[in-house]
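Engineer: My structure is below; once you've seen it, I'll send some questions.
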Amino acid sequence: SCCARNPACRHNHPCV
C-alpha cells in the first residue's frame, strides 16, 4: 500500500 495524498507517508510508501 502507498500513501498518495500523505506527504509524511510518501517517503515511506511512495506510489510508483
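Cβ atoms here come from the backbone N, Cα and C positions, even for glycine.
Sequence unchanged from the original; the noted substitutions are absent.
While the structure shown retains the original residue, Swiss-Prot records the mutagenesis experiment Ser1 to Gly with this note: No change in ability to inhibit alpha-7/CHRNA7 nAChR for globular toxin. 2-fold decrease in ability to inhibit alpha-7/CHRNA7 nAChR for ribbon toxin. Under its mutagenesis annotations, Swiss-Prot gives Ala4 to Ser the following note: 1.5-fold decrease in ability to inhibit alpha-7/CHRNA7 nAChR for globular toxin. 2.65-fold decrease in ability to inhibit alpha-7/CHRNA7 nAChR for ribbon toxin. Mutagenesis annotation in Swiss-Prot: Arg5 to Ser, described as Loss of ability to inhibit alpha-7/CHRNA7 nAChR for globular toxin. 2.7-fold decrease in ability to inhibit alpha-7/CHRNA7 nAChR for ribbon toxin; the structure shown retains the original residue. The mutagenesis experiment Arg5 to Ala is recorded by Swiss-Prot, whose note states: Loss of ability to inhibit alpha-7/CHRNA7 nAChR for both globular and ribbon toxins. For Pro7 to Ala, Swiss-Prot lists a mutagenesis experiment annotated as follows: Loss of ability to inhibit alpha-7/CHRNA7 nAChR for both globular and ribbon toxins. For Arg10 to Ala, Swiss-Prot lists a mutagenesis experiment annotated as follows: Loss of ability to inhibit alpha-7/CHRNA7 nAChR for both globular and ribbon toxins. While the structure shown retains the original residue, Swiss-Prot records the mutagenesis experiment His11 to Leu with this note: Loss of ability to inhibit alpha-7/CHRNA7 nAChR for globular toxin. No change in ability to inhibit alpha-7/CHRNA7 nAChR for ribbon toxin.
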Engineer: Given Arg10 (mutagenesis position) and Ala4 (mutagenesis position), what distance in Å do their CA atoms have, once rounded to a whole number?
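Structural biologist: That separation, Cα to Cα, works out to 6 Å.
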Engineer: Translate the DSSP assignment of Ser1 (mutagenesis position) into the three-state scheme.
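Structural biologist: Reduced to three states, the DSSP call for Ser1 (mutagenesis position) is coil.
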Engineer: Using Cα coordinates, what distance in whole Å links Ala4 (mutagenesis position) and His11 (mutagenesis position)?
Structural biologist: 10
Engineer: Arg5, Arg10, His11: which of these mutagenesis positions has the highest Cβ count within 10 Å of its own Cβ?
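Structural biologist: For the mutagenesis positions Arg5, Arg10, His11, the Cβ with the most other Cβ atoms within 10 Å is Arg10.
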Engineer: Tell me the Cα distance separating Ser1 (mutagenesis position) from Pro7 (mutagenesis position), rounded to the nearest angstrom.
Structural biologist: 14
Engineer: Taking the Cα atoms as reference points, how far is Arg5 (mutagenesis position) from His11 (mutagenesis position) in Å?
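Structural biologist: Roughly 11 Å, rounded to the nearest whole number.
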